[in-house]
Amino acid sequence: MSQHLPLVAAQPGIWMAEKLSELPSAWSVAHYVELTGEVDSPLLARAVVAGLAQADTLRMRFTEDNGEVWQWVDDALTFELPEIIDLRTNIDPHGTAQALMQADLQQDLRVDSGKPLVFHQLIQVADNRWYWYQRYHHLLVDGFSFPAITRQIANIYCTWLRGEPTPASPFTPFADVVEEYQQYRESEAWQRDAAFWAEQRRQLPPPASLSPAPLPGRSASADILRLKLEFTDGEFRQLATQLSGVQRTDLALALAALWLGRLCNRMDYAAGFIFMRRLGSAALTATGPVLNVLPLGIHIAAQETLPELATRLAAQLKKMRRHQRYDAEQIVRDSGRAAGDEPLFGPVLNIKVFDYQLDIPDVQAQTHTLATGPVNDLELALFPDVHGDLSIEILANKQRYDEPTLIQHAERLKMLIAQFAADPALLCGDVDIMLPGEYAQLAQLNATQVEIPETTLSALVAEQAAKTPDAPALADARYLFSYREMREQVVALANLLRERGVKPGDSVAVALPRSVFLTLALHAIVEAGAAWLPLDTGYPDDRLKMMLEDARPSLLITTDDQLPRFSDVPNLTSLCYNAPLTPQGSAPLQLSQPHHTAYIIFTSGSTGRPKGVMVGQTAIVNRLLWMQNHYPLTGEDVVAQKTPCSFDVSVWEFFWPFIAGAKLVMAEPEAHRDPLAMQQFFAEYGVTTTHFVPSMLAAFVASLTPQTARQSCATLKQVFCSGEALPADLCREWQQLTGAPLHNLYGPTEAAVDVSWYPAFGEELAQVRGSSVPIGYPVWNTGLRILDAMMHPVPPGVAGDLYLTGIQLAQGYLGRPDLTASRFIADPFAPGERMYRTGDVARWLDNGAVEYLGRSDDQLKIRGQRIELGEIDRVMQALPDVEQAVTHACVINQAAATGGDARQLVGYLVSQSGLPLDTSALQAQLRETLPPHMVPVVLLQLPQLPLSANGKLDRKALPLPELKAQAPGRAPKAGSETIIAAAFSSLLGCDVQDADADFFALGGHSLLAMKLAAQLSRQVARQVTPGQVMVASTVAKLATIIDAEEDSTRRMGFETILPLREGNGPTLFCFHPASGFAWQFSVLSRYLDPQWSIIGIQSPRPNGPMQTAANLDEVCEAHLATLLEQQPHGPYYLLGYSLGGTLAQGIAARLRARGEQVAFLGLLDTWPPETQNWQEKEANGLDPEVLAEINREREAFLAAQQGSTSTELFTTIEGNYADAVRLLTTAHSVPFDGKATLFVAERTLQEGMSPERAWSPWIAELDIYRQDCAHVDIISPGTFEKIGPIIRATLNR
């Protein structure tokens, strides 16, 4: 046997990626060479065998020993002659050949699959046409050595054709490469390279992607879109000729880099660049995988030319080539992260100058790529050819890109080359990436011009009041005014304001609770020609004082109890108003003008001082007239006023109804925060139109049951959402509960409430593919622009900055001309007009709607858990004596950073007092507030947070915490605990003396868990798996598993108690269906809040309750005993599916008989046994329909195991289903005097069956949720997307 060699260069990354991936053949590389001409196929087949034998990596074997992976050359391995397949008589030889090759690539071709890692075929598709198929595992070859092997085989074939002896192998033994690599790792060159890449990493800009989806750390897919672009029309050749001082490869790279940057709307981004890592090395003529993908920081200046960019990139690459031997994975590890945690770069660039040409006499050879390994995001292979033309192959991850989008992107690249060919001096920032017709398309989307009357709010309301003077207009719990009465009150108050000195153009502050008087005050202010300034009395006094100082209103309208709060505001005149005034007629005063300010609303400011936004009359008139046209109100409508008046959404609530003859009803103060109060409010007044902020809609939906939804929402005709991104799933839940049309509106305070709209119901909702509903289309006389950093429009699908134009823009910021000028800028596309930058990132969708993509944030994932670092920061900052706080994800234990996900959360704190913080106590407080995966494993106190040169937090400069073992608690016991603690110590590099020490909290990770499991397996003479380390990561817990009886360990998951999730709050008990197992309830973990524990109660065999019980009552009694062992007293939370629901209902009745509280009883398509025909109808023949349904449930459960069902499990399931039929033949229900929640599968509901009637003798109160599914699907993940949130909301009440 040859020498055992470690994996080197690209091999460790490939090995680990394949181990962590579920893809069966992702790391296969394959191509076929199309041979046209006369081919001696038997001779070529023998040449293949001879050529393969000359490349030693093709005879590599791999083994894993004690957590380490080794390779060696198997000298005994021989290659069989490749099969010769003749398809000439086939109807479709080409298609059949392609199918054969793809079938080979679809096999499980992992390195441990037992399939050959090297495979060739010769497929004849015509008399003089052959497909020479070649496939290798990526551990053996890379993109450089693959064609080199093909050329050597062709060389051998041609040599033999000439009758000459076999040429010698040109390939260097891979052992030489390994030895050279190991020497490099110990050399000064390695140290220099490490320092170089550490500096490069610090300066590296964030990665970018052409896909709108977040760029993950590890999501490589072998499902790849391939697009080949041939630039043979001479434009690239013409450009290269004009720029003769620039190498063609450099020019191609600059074009690709600019194309990516403009389509990502990022002028600074990180891409990957493939280096051969062979020059001056033994690897130059070796066949192993040594190519290296290293991060390339791309910086594009808008004012530079393409040759300038090409020259700069070439110089950058020249410097990087001196350090190209350094592993990309090591760069990540050096930065305290692990490969796959987060992306180092986005798209990968590859300049292919490899020689793919085969020189075979009288035979033309063309290579066609089939597989090159998985693609994380996007790869661009650039092929400048000898004729001066350029080919580009684009490989895209199908999970992130679709073919039409990719083709559009390719068209933009062609257009880019054409523009530079026409004008080589064109600046990078001036190149156009919009396709022909897209400017017209965007112009059409923004063609919103509608002529509106030159009028004001007060004029519109007076006009409507004249039409319907006696119609009900305004009401609260105490008062009801008709339109005439309302106008009389408005005019009387407006005259009083004028008496108090209010003049047209002034502002009047309003600090009133929600009532009819708040509405009357706002209307009176407008009637007097002034602007209203709403003050939220829930704000601190200092903040209100700042707003009054900035606005300097001529009057404050408030109440007697609020007036003392404003006593220290100088020169403030006030009016207390809380009762109707004596009418003085209703004739309009006509003091308000279209150019007047209508209202001033203060928003938060980056400086800490709020800023007042001034919105004009014409702006809000446009908004209201559009809304009435788009969502018309009539005299039959009732609009709810429940939005706080300091939130600009309230503006349309206060005025829209009164221009349409509708009625406005005022909710009680603070009622908008109480979903139950809103239910009562909607029902009492018959509300037809209302608004929710999405977060409040979620709370309201959570408060609804089907019954309360019918009672409180029956009159709702249209519901509006704005203020936050609107989750699509929430809309679907609302639609299912109420059926009331939901509409998504978007707009900042700086643009008269809302500037865009999108239906969030029906067909439009069904077509939403993202997580939130699009913000949609512009309203009347309003434009939406999405621009890049150079203020150029971006094409559909490309993210950019959202700007607003048109009539609804605010007049500016009160008393802040500097801020107004910086945010309301000149519109470059409409001379003389203004444009407002929202700060939101958005993109155009194919249907012309705008999709909101959010802003920059600190969201990340660690081992699949999504984490908002900002949320942790805010909780930490609220801790005692903490002035500043920031959370960072990093690898704590550098010695353990050998791959896999090694990151942990670290919290950095700055003390307010400067005294030492009790970090243990603070960490305990965090645990009371945050879910476990968001609690930092270490809190580190710093004198100050590190800042970058531009004054921002420098996360890369945050120090790694010093690795220390936990302060000793209980010492490990002799035996397994001592052995495990010693293994922890040796692998983690710290002295572990605590039985509760956690492997992962001390810096362990999934890759190191493999080594730990291997080491412990040797030491305890029993197999220990990495999975056991994952679920039992402390010394004590792992010892318990290892010391357990072998049969008990083997049967984990097959016992009566199935712990599905452990929390620190109440427990939901889930009862098995007829299968006897509760595994299907694991889906609940996705939906229940973290504090909930979930336990399944099962009936295993032998000797389970279903097998041993004479009747179903005995099963209930047995499970009741099990339940009481787990939880002696209530409240109890029970859930069951099918037969499990029958058991849960019976146990609930028994618990109530014992005086216990049953807080929740959930039934998943469960029916009383009395409603099913279980009795013998004929000679021992049960109801065939019932038996058929039981059989379908059994088959669905077995199918869900995806072929993993063992003989023992199969026998258990079959036996349990037989027992279920036996037990149900004599079953009877027991009355339960509580409330149950029933989910009904509508598709298999028996004709004429009523759940209300069926359960009324046995359950006192029943909530019913009907699901569009069959009985066997009600427990499926798809159905649980609807059921899960309902269960969560019900449990949380």
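Every residue, even glycine, has its Cβ placed from backbone N, Cα and C.
As annotated by Swiss-Prot, domain 'Carrier' applies to 971-1046.
Under the three-state DSSP scheme, F1077 (mutagenesis position) falls in the coil class. One mutagenesis experiment catalogued in Swiss-Prot, F1077 to A, is accompanied by this note: Retains 2% of activity.
The 10 Å shell around the Cβ of W1079 (mutagenesis position) contains 18 further Cβ atoms across the protein chains shown. Quoted from Swiss-Prot, the note on the mutagenesis of W1079 to A is: Abolishes enterobactin production.
A simple way to gauge crowding: the CB of Q1080 (mutagenesis position) has 22 other CB atoms within 10 angstroms, across all the protein chains here. A mutagenesis experiment is reported in Swiss-Prot for this position, Q1080 to A, and the note states: Retains 50% of activity.
Annotation of the published mutagenesis S1138 to C in Swiss-Prot: 1000-fold decrease in kcat. Releases both enterobactin an linear dimers (DHB-Ser)2; the original residue is retained in the structure shown. With a 10 A radius on its CB, S1138 (mutagenesis position) counts 26 other CB atoms from all the protein chains. In the three-state DSSP classification, S1138 (mutagenesis position) falls within coil.
According to Swiss-Prot, the mutagenesis experiment S1138 to A carries the following note: No enterobactin synthase activity. This mutant holo-EntF is still able to adenylate serine and to autoacylate itself with serine.
What Swiss-Prot notes for the published mutagenesis of D1165 to S is this: 200-fold decrease in kcat. There are 26 other Cβ atoms within 10 Å of the Cβ belonging to D1165 (mutagenesis position). In the three-state DSSP scheme, D1165 (mutagenesis position) is classed as coil.
Quoted from Swiss-Prot for the published mutagenesis H1271 to A: 10000-fold decrease in kcat. Releases only enterobactin, but accumulates both DHB-Ser-O-TE and (DHB-Ser)2-O-TE acyl enzyme intermediates.
According to Swiss-Prot, the feature active site, proton acceptor maps to H1271.
H1271 (mutagenesis position) carries a helical DSSP state (H, G or I). Restricting the mutagenesis positions F1077, W1079, Q1080, S1138, H1271 to those with a CA within 10 Å of the CA of D1165 (mutagenesis position) leaves S1138, H1271, listed by sequence position.
Taking CA atoms as the reference points, S1138 (mutagenesis position) and Q1080 (mutagenesis position) are 12 Å apart. When the Cα atoms are compared, H1271 (mutagenesis position) and W1079 (mutagenesis position) turn out to be 17 Å apart. Restricting the average to the domain 'Carrier' (971-1046) gives a pLDDT of 73.
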